Amino acid sequence: MSSASTFGQNAWLVDEMFQQFQKDPKSVDKEWRELFEAQGGPNTTPATTEAQPSAPKESAKPAPKAAPAAKAAPRVETKPADKTAPKAKESSVPQQPKLPEPGQTPIRGIFKSIAKNMDISLEIPTATSVRDMPARLMFENRAMVNDQLKRTRGGKISFTHIIGYAMVKAVMAHPDMNNSYDVIDGKPTLIVPEHINLGLAIDLPQKDGSRALVVAAIKETEKMNFSEFLAAYEDIVARSRKGKLTMDDYQGVTVSLTNPGGIGTRHSVPRLTKGQGTIIGVGSMDYPAEFQGASEDRLAELGVGKLVTITSTYDHRVIQGAVSGEFLRTMSRLLTDDSFWDEIFDAMNVPYTPMRWAQDVPNTGVDKNTRVMQLIEAYRSRGHLIADTNPLSWVQPGMPVPDHRDLDIETHNLTIWDLDRTFNVGGFGGKETMTLREVLSRLRAAYTLKVGSEYTHILDRDERTWLQDRLEAGMPKPTQAEQKYILQKLNAAEAFENFLQTKYVGQKRFSLEGAEALIPLMDSAIDTAAGQGLDEVVIGMPHRGRLNVLFNIVGKPLASIFNEFEGQMEQGQIGGSGDVKYHLGSEGQHLQMFGDGEIKVSLTANPSHLEAVNPVMEGIVRAKQDYLDKGVDGKTVVPLLLHGDAAFAGLGIVPETINLAKLRGYDVGGTIHIVVNNQIGFTTTPDSSRSMHYATDYAKAFGCPVFHVNGDDPEAVVWVGQLATEYRRRFGKDVFIDLVCYRLRGHNEADDPSMTQPKMYELITGRETVRAQYTEDLLGRGDLSNEDAEAVVRDFHDQMESVFNEVKEGGKKQAEAQTGITGSQKLPHGLETNISREELLELGQAFANTPEGFNYHPRVAPVAKKRVSSVTEGGIDWAWGELLAFGSLANSGRLVRLAGEDSRRGTFTQRHAVAIDPATAEEFNPLHELAQSKGNNGKFLVYNSALTEYAGMGFEYGYSVGNEDSIVAWEAQFGDFANGAQTIIDEYVSSGEAKWGQTSKLILLLPHGYEGQGPDHSSARIERFLQLCAEGSMTVAQPSTPANHFHLLRRHALSDLKRPLVIFTPKSMLRNKAAASAPEDFTEVTKFQSVINDPNVADAAKVKKVMLVSGKLYYELAKRKEKDGRDDIAIVRIEMLHPIPFNRISEALAGYPNAEEVLFVQDEPANQGPWPFYQEHLPELIPNMPKMRRVSRRAQSSTATGVAKVHQLEEKQLIDEAFEA
């Protein structure tokens, strides 16, 4: 058997291996032994090793013209050199090598086999086609790919990789080039191979210093994309260097590639060996000869690029010259073809569009300088679309790929021939002129690396310029100390999660794994705030990563966290329901790492209702800022709000809260938002969870900058944290950081995400953590020793192990039944809430003391006049009685805040807390001006809110928590609309104290009353609030007079009781003269009355029927009673619905010893209102009371009828039933 036909050019290697086999059979691999034993001779089937072909050699820059040669000097006798003589120049002529000794040497061994193969090759009738191909596009696109590889996975591609892949594609288009010739059974035969097996000609050094050529095969290349081809190519190369090629690697070559251009050869005709039909030779890359003396500037001006000469040597017996010529033309077209380069860029995950082959465009029409400026602006506005921000480097299935053709130079009528030309750039990068290549390099560095920035949508030019300058200046390299600090934070984040995973297997903790860069990011923002001399950072966040943040950012003791895992409650948590560990809050101090700053850090408690914490945290921050009262620039408490990507895009509370940012009653000087974008929501992918391209696209609607940052680049993450904090301080606006990362585990630690995201978790499983990657980077750069890296992790683990053991040794305390919070706070009984007559007059006079030149609106002036007179003459209505409470509290030095939709005027045109001059639009808040005149820091602040209940109520709740000494009231436009804030009511208002020990004195003012306005303007859902009442969690009231409302508000504000107050306020009663109060009700009546007995009972002994009622229905029943002259009926008003004033009710009932019937009369349907709650609890509290019967509308699914006549009929029937004999 001929080794030449099977192994081609590698036949010499077979001979060498066989000689080794003859000397020592064990010295060759098993495959070779089996082959030689089967063949029994040296010409058995060969095997090959291969080394990497060298890349085509680039020519140097054109050399300057050589100086004329000097005339030869006459030979003279040498003398000692003078000390001052100049040193002689060394000759630039290379020293001539010594010629070998003449003689004759027999050729043996390898070279004998090679010579034999060459003789055999002469039997093949070959022909050669030659083609010069433009190489400019290869230079540009190869550089783009290699830049991307340098920033991501490392490595590079060579020209030979590209040409080899183009060769495979061309063979696929011209399969005849893959054929070969052989003689089988004495007959000429055309061989058509099954696959395209590309042979790489590799020059291997031998032990004796000589070199030998082998050809190794990349098999089945037609099935590969470029990335696969590159991997197979590099595998062959790597194994050839290590001598690890197998016999199979040397066999089956169908076409070969050789690259003499690597040593500067421009054109060669390689030999074709038996068994192959084609061999391609690649020459060096150089400018055409006639331009090799031109300067770079001249070459750029002329648009001259380098060429590469490629030859196709083929077996003329099976391949015709036309086919070979077409083959080379196809290769040339591929190397300048858009789709070929698109395929390579896609396979290599290069986010940019490849450079395109194009003819040079003359500088006519629109000036090219203008086009370059347009390109710069395109990158500023859309460069983020191709930024390398996704650590998984993949496109989510179903998500459309954005169009970023604006970033292609071709879009701007620029071509590759413009890259080295100089253009005016208007100060970009601090220069007036640059080459297009320099411009692209700077633009990509600023806008397309690990940070993608969106800021050009911002309307304010100063903001845009500030951001532009910092982004285009680039990210400064951290110092070695800063790098070690970043690594320390990553170590802490990862070690904490690993420790919990090991010690508490299966317990839910919603780990941060995959997003550990959040810890250095938050630390960076807080550290920057500390350096700015600010007072506090308040954090709001969901449950994912919360434990890690509590420990590594807030500084919560490890022992406390471990105790929670052990089920042991801290002392402060005893009583109440408690909550899961990943809902709890805490606070600590942050010491600036590279400075002297120090700042308080607090984490707000939150429920699992995602994003519900947003408005609450903002309210807390605003309260703290108002308490510090540092003026316009005093927003020294920083809100830092964390989100999940799916929640941020999906939940309406997000834009509701962001919308508050620049409103005067809600501005907190900017919030730093971090979206922890792990690219999944539980099991839902982005294509099913948002219609926006980015989860953060809401932010742009509010004119805020967004920074998308790769979570696997901690240095970029830290820089963005600093930049965002600086922007917030400079411009007082919200700023958004989209931290693109992944979730290592499922939604919780017991979940298996591969069930729903198999492809995503193929990429995640086994992936190196960001800490490991960063450690390798620092080790590779020499910035850290391996010992230091290991010591940090070990010390951190030892610290946690020590605390863990202490907790374990402390022993588990036996769980105890929770006692509740009922006994911790009591209603104040002895507190007097009246004011003096002098203060009452002063409050009334405030509406007369208008600023000079101020005029009331014609419809408001009578209201102001009535308020001045009513404090002496009587007839104080509801709105004025309420304002008297707020104004008197502000007078005493308290901060009173009232906010809601239309609260300044009042939904029903009743309040007029702030008057507006119709001519000048000047505002006048009489009670605030009065409080300010006292000089005791009292304030009465009234704000119209945005049209939101959820965010509005949440903000006011947060405000009441952030400043417990303030009096905070949130008013609904109609009480019905409070259900838009049901999450705040359920999760915070009613249960915050029980779950987290978080107290609040928030007041909810909810207009409620059945006046025929329909099902959405009648009921504040009294039954729902009462259902939430337990353990004294809330005070719920429905006062019937302005004075009692006044006393209730003042009692709530002046007492030490810290619980929310829910008041169902009236609508029709606002102008009901029967419901007005006298001045003495504010000055002489000293307390709130939880129950008001019937004042119109002449003889209690005559009373046979007692009606229990609340709200405006009292006045309708009283009117009917008077009309009918019913002295056998007593109407008792329950003013406080919870806690149930059972003693006062019992006393009232006891005052009617002959009563035979107790009616509970209410406007609301039977299944709503106070009745269901009172039916259940009142008999338990008053065991001996007469049987109680309900009188109300029938049970309904809706709250009220929307038909006025039906409403009137229902009300008449209800009252008639109450007064039945």
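These residue numbers are counts, starting from 1, taken along the chain as shown.
Glycine residues also receive a Cβ, built from the backbone N, Cα and C atoms like all the rest.
Per Swiss-Prot, mutagenesis THR258 to Ala is noted as: Loss of E2 succinyltransferase activity, but nearly no effect on E1 dehydrogenase activity.
As a published mutagenesis entry, HIS316 to Cys appears in Swiss-Prot alongside the note: Loss of E2 succinyltransferase activity, and 2-fold reduction in E1 dehydrogenase activity. Under the three-state DSSP scheme, HIS316 (mutagenesis position) falls in the coil class. A sphere of 10 angstroms centred on the C-beta of HIS316 (mutagenesis position) encloses 17 other C-beta atoms.
For GLN320 to Asp, Swiss-Prot lists a mutagenesis experiment annotated as follows: Slight reduction in E2 succinyltransferase activity and in E1 dehydrogenase activity. Cβ neighbour count for GLN320 (mutagenesis position): 13 (other Cβ atoms within 10 Å of its Cβ, all protein chains included).
The Cβ of ASP645 (thiamine diphosphate binding site) lies under 8 Å from the Cβ of VAL675, VAL676, ASN677, ASN678, GLN679, GLY681, PRO686, ALA695, ASP738, each on the same chain and at least six residues away in sequence. The secondary structure of ASP645 (thiamine diphosphate binding site), as reduced to three states from DSSP, is helical. The thiamine diphosphate binding site feature in Swiss-Prot is assigned to ARG544, SER608, LEU610, ASP645, ALA646, ALA647, ASN678; the stated evidence is similarity to another entry.
Annotated 2-oxoglutarate binding site per Swiss-Prot: HIS583, SER608, HIS1017, in sequence order, evidence recorded as similarity to another entry. In the three-state DSSP scheme, SER608 (thiamine diphosphate binding site) is classed as coil.
In the shown protein chains, 23 other C-beta atoms lie within 10 A of the C-beta of ASN678 (thiamine diphosphate binding site). Marked as Mg(2+) binding site by Swiss-Prot on the basis of similarity to another entry: ASP645, ASN678, ILE680.
The acetyl-CoA binding site annotation in Swiss-Prot covers THR1035, ARG1051, LYS1087, SER1090, ARG1144. Of all Cβ atoms in the shown protein chains, 23 besides its own fall within 10 Å of the Cβ of SER1090 (acetyl-CoA binding site).
HIS1017 (2-oxoglutarate binding site) counts 22 other C-beta atoms within 10 Å of its own C-beta, drawing on all protein chains shown. Using the Cβ center of ASP645, ASN678, ILE680 for Mg(2+), the list of other same-chain residues with Cβ within 8 Å runs, in sequence order, GLY644, ALA646, VAL676, ASN677, GLN679, GLY681, PRO686, CYS741, TYR742, ARG743. Checked against HIS316 (mutagenesis position) by C-alpha proximity, the binding-site residues SER608, LEU610, ALA647, HIS1017, ARG1144 yield ALA647 as the nearest. Counting only the Cα atoms, the space from SER1090 (acetyl-CoA binding site) to ILE680 (Mg(2+) binding site) is about 52 angstrom. The Cβ of ALA647 (thiamine diphosphate binding site) lies under 8 Å from the Cβ of PRO542, LEU610, GLU611, VAL654, GLY681, each on the same chain and at least six residues away in sequence.
One residue stands out among the binding-site residues ARG544, ARG1051, LYS1087, ARG1144 for having the most other Cβ atoms within 10 Å of its Cβ: ARG544.
Put simply, GLN320 (mutagenesis position) is 98 Å from THR1035 (acetyl-CoA binding site) when counted between their Cα atoms. The subset of recorded positions (GLN320, ILE680, ARG1144) lying with their Cα within 10 Å of the Cα of ALA646 (thiamine diphosphate binding site) consists of ILE680, given in sequence order. Taking all protein chains in view, 21 other C-beta atoms sit within 10 angstroms of the C-beta of LEU610 (thiamine diphosphate binding site). The Cβ of ALA646 (thiamine diphosphate binding site) has 23 neighbouring Cβ atoms from other residues within 10 Å, across all protein chains displayed. Considering only the recorded positions THR258, GLN320, HIS1017, ARG1051 (acetyl-CoA binding site) has HIS1017 as its nearest partner by CA-CA distance. Nearest by CA distance to HIS1017 (2-oxoglutarate binding site), out of the recorded positions GLN320, ARG544, SER608, ILE680, is SER608.
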